[in-house]
Each structure stands twice: as structure tokens, then as C-alpha cells.
Amino acid sequence: MKTDTPSLETPQAARLRRRQLIRQLLERDKTPLAILFMAAVVGTLVGLAAVAFDKGVAWLQNQRMGALVHTADNYPLLLTVAFLCSAVLAMFGYFLVRKYAPEAGGSGIPEIEGALEDQRPVRWWRVLPVKFFGGLGTLGGGMVLGREGPTVQIGGNIGRMVLDIFRLKGDEARHTLLATGAAAGLAAAFNAPLAGILFIIEEMRPQFRYTLISIKAVFIGVIMSTIMYRIFNHEVALIDVGKLSDAPLNTLWLYLILGIIFGIFGPIFNKWVLGMQDLLHRVHGGNITKWVLMGGAIGGLCGLLGFVAPATSGGGFNLIPIATAGNFSMGMLVFIFVARVITTLLCFSSGAPGGIFAPMLALGTVLGTAFGMVAVELFPQYHLEAGTFAIAGMGALLAASIRAPLTGIILVLEMTDNYQLILPMIITGLGATLLAQFTGGKPLYSAILARTLAKQEAEQLARSKAASASENT
């Protein structure tokens with residue numbers, strides 16, 4: 001009985017099959033692979049830029065404080081130098097923005113959101129230097145601003161720069177690299193890779209085009225930027241608050257109450273930001289000299305506060321562990337909270353190049369600590385720790401203001417390394433977000449973008465009317 005044996009492939013047929021396979025590989029569209037490779041390039045560059053920005057801000061702050069040491073024996077002179085050093089640095093930042101790249105003012109995150117919707121231009125050749133050096137001036141001067149705004153906008157513009165340099169074509173490549181740079185910027189600012197990914201998916205969900213290629217690119221960019229950050233910095237939590245105790249199940253209702261408080265305060269805070277923008281615009285009226293002088297006055301005030309009451313100035317990273325440890329009395333916490341609300345509104349609403357993430361994290365920490373101290377006194381049977389409410393409050397104001405609870409929760413967990421508090425943080429963040437949504441009002445970045453687009457439309461209409469008038473004459 002015969003059995004069929006498989007025929008062996010001839011050498012000629014094997015060569016032909018290999019040629020066909022190679023031809024198919026060569027003819028395949030390389031765009032997805034090119035995008036992923038460029039995402040790694042973008043993430044690397046963004047990480048290096050974020051590290052340089054962070055080191056530059058720290059160096060300027062050290063130089064500014066070092067200049068005050070030489071005048072320590074003369075108190076009036078000390079206050080004068082403290083005011084002038086911060087005022088000059090702030091004026092430098094305001095001047096760069098107003099003169100060369102107005103779109104580099106403020107956080108920059110709404111600009112990236114507008115660019116993802118094809119509603120705002122990305123002029124990386126002017127935004128990159130202005131945002132970098134302008135942000136060095138304002139943050140180095142001790143203003144109440146965060147570094148995440150500059151790094152996100154710098155990251156998005158680096159994504160567009162890489163796209164233009166390597167001449168990648170197509171909307172998918174442009175959109176993906178822009179989003180990748182923004183996510184990498186946030187991840188490098190806070191050493192929080194997962195928060196960077198969630199920031200794009202959650203905060204920029206109306207603008208982000210979710211595809212397999214785009215999300216892979218964001219992952220790759222965030223990984224590379226975080227690696228760059230950790231090469232030049234320690235691989236530890238950005239904010240050291242120690243390991244806090246867990247929250248017992250019978251105390252979780254207190255975190256819901258804390259979330260309700262933030263849900264009420266968040267929309268009010270957003271209205272204050274927009275109202276302060278209108279007020280300060282009436283002060284300078286669009287005049288560059290008045291605008292720079294106003295910025296110098298605000299920066300000088302922050303410089304004075306940084307010497308007289310350090311907890312009320314700066315981004316707030318130094319304040320968070322001190323407040324969480326319970327080193328402030330209730331009266332001092334109230335003073336710090338009120339003072340930082342005022343300085344945050346003045347600095348951010350004035351159009352200074354800088355973010356608002358870090359100041360809001362500090363505000364949430366202070367308010368959460370105050371709530372925790374009250375809870376400790378009212379419910380001694382629970383054996384509460386005020387620091388756990390501080391951690392829960394950190395992300396709650398962020399959740400209520402920009403309506404990104406997941407980003408706020410994961411960001412705080414990655415920054416503090418207290419993952420055991422994830423359940424109370426979810427409860428606080430969800431309560432804050434839901435109540436803020438029910439009370440109405442737009443998320444902060446969406447409201448700022450809407451204002452920017454309305455102003456852009458008005459300017460375009462005015463130019464078209466002027467052009468029509470000149471043609472008629």
C-alpha cells in the first residue's frame with residue numbers, strides 16, 4: 001500500500017517565494033512604522049527639554065535666593081532686592097510672550113487642544129524658544145505657576161517640529177505626533193507616565209483621535225520622555241510625603257463629603273480665573289508696556305511673599321509635603337489657602353507662561369489637610385490621619401476644575417507613591433467631578449480655548465472688513 005509523500009519545494013520556487021515576500025514588504029505602507037519611530041524621537045526630545053527646563057528653573061531660583069543672602073543684614077534692602085529680582089525675571093517672560101509669541105502665554109494646554117482640532121496654528125519655531133525662556137523667567141522668579149503647562153506646549157510643538165523636519169505627510173501623523181508630544185510633556189513634568197497617557201485620553205478626549213497607531217505612539221513617547229527624566233533625576237516619587245495609613249471602610253463617607261466641597265469650589269474657582277482674566281485685560285488694555293509692567297508687579301509681589309511667607313508663593317511642590325505632615329495650624333492653613341488662591345488667580349490669569357496643575361494640587365492639599373484636621377477632632381474614634389485627606393484633596397480640585405478625575409487620581413498616586421489610598425481618592429474625585437458637572441460651567445481649559453477661538457474669529461473678521469474697505473477705496 002503506497003502512501004503519498006509531500007513534494008519538496010524546488011530551489012527555484014523557494015527563491016521566487018522569497019522575492020515575492022520581500023516585494024510585499026517593500027510595497028507595504030511604512031507610515032505607521034514611521035510614526036512609531038518618530039514618536040520615540042519626540043518622546044526623547046521632550047524628555048530632554050523637560051529636564052533642561054526643570055534644571056533651569058531650579059538654577060534661577062537658587063541664584064535669586066543667593067542674591068538675597070548678600071543683603072540679609074539690611075531688611076529694607078532685602079525686601080527691595082527680593083521684589084526687583086522676581087519682577088525683572090517676570091517682566092522678561094511677559095515681554096517675550098507678548099512681543100514674539102502671544103500663543104505661548106498662559107498654560108498652553110488649550111492651544112494644543114485647539115491645534116488637535118485644527119483650529120489653532122502651531123508655530124513651533126517661535127513658540128519653543130519663547131515658552132522655554134519665558135517660562136524660565138516667570139517660574140524662576142517664584143510666581144505661582146506650574147511647569148506642566150510649558151512642558152505640554154513645548155512637547156506638542158516638538159511633535160510638530162519633528163513632523164515638519166522629517167516631512168511626514170497625512171493628518172494621522174500630524175495629529176498623532178502632536179498628541180504624543182503633549183502626553184510626553186506631562187509625563188516628564190511630574191515623572192508620571194501613566195498620568196501622561198490618561199491626560200491625552202481623558203482631558204483631550206474630544207480632540208484625540210483614538211486609533212491603534214495613535215495610542216501606541218503616545219505610549220512610546222511617554223516611555224521615552226520618562227526614561228529621559230529618570231536618567232537625570234532619581235527614580236523616586238516626585239513628592240515625598242512618606243507612607244500614609246490606609247482609610248478604613250467606615251470612614252469613606254468623609255471622603256465623599258470632601259469631594260462635595262471640592263465639587264462646589266471647582267466651578268467657582270474657574271469663574272474666578274475667567275473673571276480675573278477680564279479684570280487684568282482691562283488693566284493693561286492690550287498695551288505691551290502696561291502688560292509687562294503689570295506682570296513685573298505681580299512677579300515682584302510673589303518674590304516678596306517668597307521671602308516673607310514662602311508657603312504662599314512658588315509652584316507648591318515644597319508646600320505639599322509640609323502641609324501633609326501636619327506642620328501648619330488651622331489658622332495658618334486658612335491663610336495659606338486664601339493667599340494662594342489670590343496669587344494663583346493673579347499669576348495664571350495675567351497670561352504669564354506657566355501652568356496651573358501644580359498650584360491646584362497645592363490648593364487641594366491645603367484644603368484637604370484642613371478638612372482632615374477637622375475630621376480628626378470631630379471623630380476621634382476613627383483614628384484618622386489628616387494626611388490621607390491631603391492626598392485625596394490633591395487631585396480633587398483638578399478633577400472638579402478640568403473634569404479629568406482619572407488623570408488627577410493617577411497623577412497624585414504616581415507623584416506620592418501612596419497607592420493604598422486609591423479607593424478614597426476615587427470617591428473624592430468622583431464626588432468632586434459629578435457635583436461640578438451638575439452645577440454647570442465648562443471645564444477650565446475648554447472655557448479658555450473657547451475664549452481664544454472667539455478672539456481669533458473677531459480678529460479675522462476685523463481684518464476681512466479692513467481688507468474690504470481698502471479694496472472699495
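Every residue gets a Cβ built from N, Cα and C, even glycine.
If you look for the noted substitutions, you won't find them, since the model keeps the original residues.
Look at Swiss-Prot and you will find Ser107, Ile356, Phe357, Tyr445 tagged as chloride binding site, backed by experimental evidence. In this view, Ile356 (chloride binding site) is surrounded by 30 other Cβ atoms within 10 Å of its Cβ, with every protein chain counted. In the three-state DSSP classification, Ile356 (chloride binding site) falls within coil.
A helical conformation is recorded for Glu203 (mutagenesis position) in the three-state DSSP classification. Here the residue is the original one, but Swiss-Prot notes a mutagenesis experiment at this spot, Glu203 to Lys or Arg: Decreased proton and chloride transport.
What Swiss-Prot notes for the published mutagenesis of Tyr445 to Leu is this: Alters stoichiometry of proton/chloride exchange. Long-range C-beta contacts of Tyr445 (mutagenesis position), restricted to its own chain and to partners at least six residues apart, with a cutoff below 8 Å, comprise Ser107, Ile109, Pro110, Glu113, Glu203, Ile402.
Here Swiss-Prot describes Tyr445 to Ala as a published mutagenesis experiment; the accompanying note says: Abolishes gating, permitting continuous rapid transit of chloride ions; when associated with A-148. Tyr445 (mutagenesis position) falls within a helix when secondary structure is assigned with DSSP.
The note that Swiss-Prot attaches to the published mutagenesis Tyr445 to Phe or Trp is: No effect.
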Count of other CB atoms lying within 10 Å of the CB belonging to Glu203 (mutagenesis position): 25
Environment of Ser107, Ile356, Phe357, Tyr445, the listed chloride site - residues of the same chain whose CB lies within 8 A of the CB centroid: Ile109, Gly146, Glu148, Gly149, Phe348, Gly355, Met360, Ile402, Leu444
List of residues, in chain order, with Cβ under 8 A from that of Phe357 (chloride binding site) and at least 6 apart: Gly146, Glu148, Gly149, Ala189, Phe190, Leu398, Leu411
Local backbone state of Ser107 (chloride binding site), from DSSP in three classes: coil
